[in-house]
Each structure stands twice: as C-alpha cells, then as structure tokens.
Amino acid sequence: MANPFSRWFLSERPPNCHVADLETSLDPHQTLLKVQKYKPALSDWVHYIFLGSIMLFVFITNPAPWIFKILFYCFLGTLFIIPATSQFFFNALPILTWVALYFTSSYFPDDRRPPITVKVLPAVETILYGDNLSDILATSTNSFLDILAWLPYGLFHFGAPFVVAAILFVFGPPTVLQGYAFAFGYMNLFGVIMQNVFPAAPPWYKILYGLQSANYDMHGSPGGLARIDKLLGINMYTTAFSNSSVIFGAFPSLHSGCATMEALFFCYCFPKLKPLFIAYVCWLWWSTMYLTHHYFVDLMAGSVLSYVIFQYTKYTHLPIVDTSLFCRWSYTSIEKYDISKSDPLAADSNDIESVPLSNLELDFDLNMTDEPSVSPSLFDGSTSVSRSSATSITSLGVKRA
C-alpha cells in the first residue's frame with residue numbers, strides 16, 4: 001500500500017523521470033567535479049563578483065572577532081561544497097549576502113554615512129498624492145484595526161517568505177525555488193543598499209520629532225506596533241525596532257517589496273488565485289501606513305523594485321509553469337523562456353520584410369503597362385466611371401454620360 005506522500009505527490013510522476021529529484025550525496029568530490037566542468041557566462045561572473053565583494057566588505061567591516069568571522073565563513077563554505085546542502089544554500093547566496101549586509105549596517109561609521117533626510121519623503125508624498133496618506137490612515141485607531149494591521153506587518157511578513165518557499169518547492173516546477181531565492185535576495189540586497197545610501201525618516205519620526213534634523217545616535221521607534229506590545233503585555237516590537245540595524249530605512253519599503261515579490265511568484269505559479277495575492281499586498285500597504293512605518297511613496301518604490309527584479313528573473317532563471325500539473329514531481333522536463341523568441345521586435349521568418357523579392361508575385365506590377373486598367377479612370381474616355389463618390393467627380397468638373 002502506497003504511503004500518503006506517494007499517493008498524493010508521486011502518482012503523476014512519469015516513469016524513469018528524475019527531473020524533480022534532489023541531491024542526497026554528501027561527497028564534496030562531486031561538487032568539485034561540477035565546478036571544474038562549469039563554464040560561467042558573463043552574467044554569472046557579475047553575479048558572483050558582486051556578491052563576493054559585498055561579503056568581503058562585510059567580513060572587513062563587521063566588528064565581530066576575526067576568529068568567529070573566519071569560522072562562520074568556513075561553515076558557509078562547507079555547506080556550499082556538500083552536494084546535499086549546496087543545492088539549497090548556494091542558490092540562497094543573495095539572501096545570505098543581504099542578511100549579512102543588513103546586520104552590519106548599524107556598525108558603519110557615522111562620519112562616513114550620508115545625512116538623514118527628514119523632509120523629502122513627506123514633501124514627495126504631498127506633491128504626488130495631495131496629502132500625507134500615512135497621517136490620514138493613522139488618525140483614527142482602535143484595537144480591532146491594530147490587530148488587523150499587526151497580522152500582515154508584524155507576523156506574516158516574517159513567516160511568509162518561508163511559507164512561500166515551501167509551497168513553491170512542492171507545487172511549483174523544479175528549479176523555481178532557485179529563482180525565488182535569487183529574486184528575493186537581490187530585491188532585499190538592493191533595498192538595503194538604497195536605504196544606506198539614501199537614509200530617510202519614516203512617518204513615526206515626524207510624529208515624535210517634527211521636521212527637526214535626525215542623527216544616527218537616535219533610537220528607532222515601533223510606531224503603531226507599540227500599541228500591540230501594550231495590548232499583548234509584551235515588549236518585543238519596542239525592543240526590536242528601537243535597536244534596528246537600519247533605523248532610517250523608510251525608502252524603499254522592504255515590507256512592500258517582500259509582499260510584492262511573494263505575490264508575483266504566486267501569481268506566476270498559481271494565476272487563478274491572483275486576486276487573493278493582490279489583496280494581500282494591498283492589506284500590507286494599508287498596515288504599513290496605519291502603523292506609521294512608511295509613506296505611500298516608499299511602498300511604491302519597494303513594489304517597483306520587486307517587479308523589475310522579478311521580470312529579469314522570469315526571463316533568465318524561472319522555468320515555464322504548466323498549470324495543468326499538480327506538483328514538481330509531475331513535470332517531465334524543465335523549459336525556460338527564450339528571450340529572442342519572446343522579443344516582439346525580433347526578426348521573424350514569417351515577416352513580409354524577411355521574404356526575398358524573388359519569391360514575391362510581381363506579375364501584377366510588371367503587366368500594369370501592358371494591360372488596360374481594370375479600375376475605371378477619369379481619363380479613360382466615356383467608358384470610364386470613377387469608383388469614388390459623385391461629389392468627388394463633380395468637384396473635378398466632370399459630368400456623367
């Protein structure tokens with residue numbers, strides 16, 4: 001009798017198909033052989049050099065003891081070289097790089113950081129949308145709305161990436177999880193870089209300090225999440241946000257970026273549920289403004305960043321989804337997008353411009369001077385009758401016979 005896993009997930013698996021199989025070997029020699037045969041493209045060189053440079057920067061900048069940093073990097077190297085673990089952790093390199101840079105950001109010297117902007121975001125918000133949407137949404141608060149905003153912002157945001165990864169791994173096509181790790185990691189990595197290059201105060205700062213200048217010695221604030229701490233009798237969010245690694249990281253909103261990226265991947269793999277995923281993103285947008293953690297312009301920037309990275313990932317990394325298949329073990333092959341075929345401006349053999357002139361039928365054009373005109377003309381004498389309207393003939397001064 002088949003076990004539940006085989007009955008549910010392997011029943012559609014084609015015989016002798018190993019597309020969805022996982023690597024179970026613990027022999028590092030196999031990884032070394034793959035590396036020797038690997039021929040990286042230009043994009044691969046850029047990818048690894050960029051991430052490697054940031055990891056080296058973190059290694060030098062982070063104030064942790066050198067022995068701990070060396071041991072940590074050796075541990076990562078071990079995970080990368082063992083086949084059973086490298087298939088997950090090696091593809092998660094953008095995520096690991098983002099996490100390393102994020103937790104190192106608080107140790108950057110203040111004299112080398114750019115000044116914190118306090119007035120730009122509320123000014124842009126007013127110019128684009130006519131008012132400060134965060135202030136409007138946060139004007140009226142109650143316990144029900146607090147809980148409703150806390151769920152996506154304070155709970156789902158931290159657990160959703162793992163849930164989405166698990167669902168994509170089981171019900172998406174093989175290798176889709178690699179694309180998700182690539183896109184999710186790069187979106188957050190670019191977001192943290194932008195937050196460090198362009199530090200901006202969130203709405204809660206304006207509520208507490210007005211428009212006075214900010215400095216890096218200030219502590220963060222949980223904003224509306226302080227009401228959740230009070231409601232639940234805890235001090236979790238107050239402590240976490242007061243000591244955040246990137247206190248002035250309002251722009252772009254990585255809460256919005258993460259929710260948008262998760263929704264984009266779910267819409268890609270499960271298009272029938274697209275309204276549900278869009279509703280989740282809108283729910284999180286509202287919660288971030290209600291809890292005074294972001295302006296609407298921050299949310300738009302985070303979503304645009306996610307969309308751009310997703311589109312690049314879609315055409316360079318993601319497999320094509322077959323919505324008629326149940327799970328990863330139902331696939332018989334992995335197909336990816338061909339950018340040249342998807343380009344609407346690319347030359348096509350079916351285009352009329354691509355057909356040689358020798359293959360065109362030119363009999364009509366060649367015989368135009370030898371045969372009388374089929375269409376009546378004004379200058380064919382009394383036998384010609386114009387096919388245009390009577391008004392146009394009259395305007396030429398020609399009377400009908």
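Every residue number used here counts from 1 along the chain in the order it is shown.
Just so it is clear, glycine is given a Cβ too, placed from its N, Cα and C backbone atoms.
Every position carries its original residue.
Bear in mind that the values here come from a model prediction, so they are computed numbers and not experimental data.
LEU137 (mutagenesis position) has a Cβ environment of 22 other Cβ atoms inside 10 Å. Per Swiss-Prot, mutagenesis LEU137 to Phe is noted as: AbA resistant; when associated with Y-157.
What Swiss-Prot says about the mutagenesis result for HIS157 to Tyr is this: AbA resistant; when associated with F-137. The Cβ neighbour count for HIS157 (mutagenesis position), using a 10 Å radius over every protein chain in view, is 19. A helical conformation is recorded for HIS157 (mutagenesis position) in the three-state DSSP classification.
Record note (Swiss-Prot), mutagenesis PHE158 to Tyr: In AUR1-1; AbA resistant. The unchanged residue is displayed. Every protein chain shown contributes to the tally, and the Cβ of PHE158 (mutagenesis position) ends up with 10 other Cβ atoms within 10 Å.
There are 30 other CB atoms within 10 A of the CB of HIS294 (mutagenesis position), with all protein chains counted. Under the three-state DSSP scheme, HIS294 (mutagenesis position) falls in the coil class. For HIS294 to Ala, Swiss-Prot lists a mutagenesis experiment annotated as follows: Abolishes catalytic activity.
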Between LEU137 (mutagenesis position) and HIS157 (mutagenesis position), the C-alpha gap once rounded to whole angstrom: 20
Rounded Cα separation (Å) that holds between HIS294 (mutagenesis position) and PHE158 (mutagenesis position): 17
